[in-house]
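Undergrad: Sharing the feature lines straight out of Swiss-Prot:
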type	residues	note
BINDING	Asp156, Arg186, Trp316, Arg347, Tyr352	substrate binding site
BINDING	Asp209, His211, His344	Mn(2+) binding site
DOMAIN	431-551	domain 'Ricin B-type lectin'
MUTAGEN	Asn95 to Gln	Induces decrease in glycosylation
MUTAGEN	His125 to Ala	Induces a strong decrease in activity
MUTAGEN	His137 to Ala	No effect
MUTAGEN	Asn141 to Gln	No effect
MUTAGEN	His146 to Ala	No effect
MUTAGEN	His211 to Ala	Loss of enzyme activity
MUTAGEN	His341 to Ala	Induces a strong decrease in activity
MUTAGEN	His344 to Ala	Loss of enzyme activity
MUTAGEN	Asn552 to Gln	Induces decrease in glycosylation
Amino acid sequence: MRKFAYCKVVLATSLIWVLLDMFLLLYFSECNKCDEKKERGLPAGDVLEPVQKPHEGPGEMGKPVVIPKEDQEKMKEMFKINQFNLMASEMIALNRSLPDVRLEGCKTKVYPDNLPTTSVVIVFHNEAWSTLLRTVHSVINRSPRHMLEEIVLVDDASERDFLKRPLESYVKKLKVPVHVIRMEQRSGLIRARLKGAAVSKGQVITFLDAHCECTVGWLEPLLARIKHDRKTVVCPIIDVISDDTFEYMAGSDMTYGGFNWKLNFRWYPVPQREMDRRKGDRTLPVRTPTMAGGLFSIDRDYFQEIGTYDAGMDIWGGENLEISFRIWQCGGTLEIVTCSHVGHVFRKATPYTFPGGTGQIINKNNRRLAEVWMDEFKNFFYIISPGVTKVDYGDISSRLGLRHKLQCRPFSWYLENIYPDSQIPRHYFSLGEIRNVETNQCLDNMARKENEKVGIFNCHGMGGNQVFSYTANKEIRTDDLCLDVSKLNGPVTMLKCHHLKGNQLWEYDPVKLTLQHVNSNQCLDKATDEDSQVPSIRDCSGSRSQQWLLRNVTLPEIF
C-alpha cells in the first residue's frame, strides 16, 4: 500500500513537470513568433535595437532572397507595383543586417565627436512600406544618436492608405524624431526636397532616396568632410541593392560622376590624375565632376547661399547636373567619400507617371541648366538634342542673377580644370551629321555599344544618334566612342576614344570629300549589299560612294 502511494506521488510530480515544460515551450515559441513578426516590420510595438550580430532570415547580411517556384507568378504581379521585387522586400526584416563593405583603411579611421548634426530628408511617392521603413531604420540604427537631429519624410502626394495615418502612428514610436510632411499636390522630387529642407533643423542636410539602406559608419565620414570645409558637398559610395533579389552589392570606389553628350549622368573610371592627387590612398575622398543626385550631404547655410535647387525645374531630371555645375563653378567642392557606403535599389524602369511626359520635363530642365551654366557650350548640346530648343523653359533671370552675385566661373573653366576628360570635345572641325554623297544616308551609332559596328541610315536631321564630331585630333567621335579600324577592309567599329591616334586617326579632304583611315590607307565607303546597315572601308577610288559631307557648324569661338 505504501509502495502504491509512493508511486502516485512520483507520477503526479512527473505530470506537473511535463505540463510545466509544455507551458514554457509554448510560451517561448509564441514569443519568438512575436519577435519575428516585429522584425519583419508589422507596424506594431516598439522597434528593435540596433542589430549587433547577423540574424537568421531572408536577406540577412545582404544575401539574395530566392522566391519559391510556386510563388513566382504572384511575385511578378507584385513587381509591377513598385518596379522591384516587393515580395522579396516584404520577406526581409526592416532592420536587416548588412556586411561591412568599407575598405580596410576606412574601418580604423577615428572621427571627432563634435561633428555637426544632420537632418535626413527623404522624399517618397507611393513607396512600398518595407523599403521606406527599412531606409528609416537603417538611418536610425547606424547613425550616432547625437549626430542625427531628425528624419524628415516628405510625402509627395501619395495615394496609398498605409502611407497616411498608419505611417504617422508608426514613426511616432521610433527613438529619433521622425516628421511626416505632406505636399498638397504632386510636386516632384525637386520641390518636395526644398520643402523638407525648409522645415529641417540640423546643421547639415542629408538627402536620401526612399529605397536606401545605410551601412555601418556611413554618416561620420560625410559630416567630417563638411566640418573640415563647409563648402564641400559630399556623396557616399552608392552600393547596389538588386531590384530582383534585394542582394546588397558593394559599389566601386574607382568610379566617379560625369555626363555624356545628351547631358545624361554617367559613371566613369576615376582618372589617373585624381589617383595621383590622392597619392594612391583610396580611403581619401574623390573629387567628382558631377553627382548622381539621390544621396548627398550639404551644410544647410551653404545650401541656401548657393541657391538650393532651381525651383523652376519640374519633377525630376537634370537637377543633379545643375547643382554639380553650380557647386564647382561658384567656388565649392564636390566629393565622393569612399569611406561612406549607402545602398540604393536601382530599378530598370520607373513606376511613376509625370504630367506632360518624362521627355518634356527633362528637356525643360536641361534647357534651364544649359542656358544658365554652360555658356557657349550650350550650342553643342542643342545640336545633339535639337528638340530641347523647342520647349518653354520659363524665366531664368533669378538664376542668372544668382550666378552673377556669386561671381561664378565660366563653363570653359569647369571643363579645363574639373572635367578635362569630359566627353565634350573642346576643339573640333565639324559637329553634326556625316552624309554620304551617293546614297544620301548618314552615319548613325544606332544606340549601339562599345565594340559594335557603326551604322548607316536614312538622314533624319534630328540630331541624336546621327551627330558625330570630327575633332581637332582627327577622330570621328560619337559621345565617348570613336570610329576605329583594326584591319584592312574593316569592319568600322566604335571603341572608347583613346586620343593616341593610331586606328582612330582619320584624314578628311575637304576638296575630294573623302575620309581616309590613315593606318590602313583606305577610305570610308557606303554600305555593301552583304550588310546594308553598316558603312564599309575600301581602297580609295575617288568614287561618289566614298564622298562624305560633314556638317560644319558655326559656333562662337571656343578653340
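The first residue you see is number 1, and the count goes up from there.
Just so you know, glycine gets a Cβ as well, placed from its N, Cα and C.
Original residues throughout; no substitutions modelled.
Give me the lay of the land around each of these features.
TA: Here Arg347 (substrate binding site) comes close to Asn82, Gln83, Phe84, Asp243: these same-chain residues lie at least six apart in sequence, with C-beta atoms under 8 angstroms from its C-beta.
In this view, His211 (mutagenesis position) is surrounded by 26 other Cβ atoms within 10 Å of its Cβ, with every protein chain counted.
When the domain 'Ricin B-type lectin' (431-551) is classified with DSSP, helix, strand and coil residues number 9 helix, 51 strand, 61 coil.
In sequence order, Asp155, Asp156, Ala157, Ser158, Arg186, Tyr352 are the residues of the chain that are 6 or more apart from His125 (mutagenesis position) and have a CB within less than 8 Å of its CB.
Neighbour density for His137 (mutagenesis position): within 10 A of its CB lie 22 other CB atoms from the protein chains shown. In this structure, His137 (mutagenesis position) is part of a helix by DSSP.
Its Cβ taken as reference, Asn141 (mutagenesis position) is surrounded by 19 other Cβ atoms within 10 Å in the chains shown.
In the three-state DSSP scheme, His146 (mutagenesis position) is classed as helix.
DSSP assigns His341 (mutagenesis position) to a strand segment in the three-state reduction.
Residues near His344 (mutagenesis position) in space but far in sequence (CB under 8 A, at least 6 apart, same chain), listed by position: Asp209, His211, Cys212, Ile238, Asp239, Val240, Ile241, Gly294, Leu295.
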Undergrad: Pop the Cα-Cα gap between Trp316 (substrate binding site) and His137 (mutagenesis position) into the table, whole Å please.
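TA: The Cα atom of His137 (mutagenesis position) is 26 Å away from the Cα atom of Trp316 (substrate binding site).
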Undergrad: Using the centroid of the Cβ atoms of Asp209, His211, His344 as reference, list every other same-chain residue with Cβ within 8 Å of it (recorded Mn(2+) site), in sequence order.
TA: Thr131, Thr135, Leu208, Ala210, Cys212, Ile241, Gly294, Leu295, Gly343, Val345, Phe346
Undergrad: Other than its own, how many Cβ atoms are within 10 Å of the Cβ belonging to Trp316 (substrate binding site)?
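TA: Excluding its own Cβ, Trp316 (substrate binding site) sees 21 Cβ atoms within 10 Å.
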Undergrad: Roughly how many Å separate the Cα of His341 (mutagenesis position) from that of His146 (mutagenesis position), to the nearest whole number?
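TA: Distance between the two Cα atoms comes out at 20 Å.
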Undergrad: Among the recorded positions listed here (Asn141, His146, Trp316), which has the Cα closest to the Cα of Asn95 (mutagenesis position)?
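TA: Result: the closest of the recorded positions to Asn95 (mutagenesis position) is Asn141.
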Undergrad: Can you tell which of the binding-site residues (Asp156, Asp209) has the fewest other C-beta atoms within 10 angstroms of its C-beta?
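TA: Candidates: the binding-site residues Asp156, Asp209. Fewest Cβ atoms within 10 Å: Asp209.
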